[in-house]
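Just below is one structure, and these are the notes that go with it.
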Amino acid sequence: MMILVTGGARSGKSRHAEALIGDAPQVLYIATSQILDDEMAARIQHHKDGRPAHWRTAECWRHLDTLITADLAPDDAILLECITTMVTNLLFALGGENDPEQWDYAAMERAIDDEIQILIAACQRCPAKVVLVTNEVGMGIVPENRLARHFRDIAGRVNQRLAAAADEVWLVVSGIGVKIK
């Protein structure tokens, strides 16, 4: 079962996603963040400290089909957090050292879509419950710079693809989860 949990920043998405995992005997938490500064390190540690001790953590943001496999048991669970961070990492990996003003966003989106299609296929083959957390980025103002606009657009389309493929979709607002699919 593939479940998508979306919402704004600090909306309670993580807590809601963790509740959806329930009491699965084996949980793999896939963290897509990269530790780039002390603040991010502290945020990641805060999340780790709040998880049950038996949860395993894998830090990975690419080739997720190597972790989400058909070998898992049906009562196991995977929590992947977060899709928008994965999209950010992919954008910057694809852009390399080039100026973001010169990036070919259409080609980058195709490459990101390929990665998302592989992720969806892995989730659909996996017998375990897979909960994906993402940020709802399309409810705010139009960003003023090109990179931010393209990120918002790409992340929004990624979320649409994931929602279409998911068995359930939850929107979390102010700590309250609303099932929308």
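Cβ atoms are placed via backbone N, Cα and C, with glycine included.
For all the noted positions, this structure keeps the original residue and models no substitution.
Counting every protein chain shown, the number of other Cβ atoms lying within 10 Å of the Cβ of H47 (mutagenesis position) is 16. For the recorded site, H47 (mutagenesis position), the DSSP three-state label reads helix. If you look up Swiss-Prot, you'll see H47 marked as active site, GMP-histidine intermediate.
Counting Cβ atoms from all protein chains shown, G7 (GTP binding site) has 25 others lying within 10 Å of its own Cβ. Per Swiss-Prot, the feature GTP binding site maps to 7-14, 31-33, 48-51, E59, E81.
What Swiss-Prot says about the mutagenesis result for H46 to A is this: No activity; when associated with Ala-47. The Cβ neighbour count for H46 (mutagenesis position), using a 10 Å radius and every protein chain shown, is 9.
The annotation that Swiss-Prot gives for the mutagenesis experiment H46 to A reads: 3-5 fold reduction in activity.
Recorded in Swiss-Prot as a mutagenesis result, H47 to A carries the remark: No activity; when associated with Ala-46.
Looking at Swiss-Prot, the entry for mutagenesis of H47 to N says: Very little residual activity.
For the mutagenesis result H47 to A, the note given in Swiss-Prot is Almost no residual activity.
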Q.
Please identify, from the binding-site residues D49, E59, the residue with the sparsest Cβ neighbourhood, meaning fewest other Cβ atoms within 10 angstroms.
A. D49
Q | Helix, strand or coil at R10 (GTP binding site) [DSSP, three-state] | A | coil
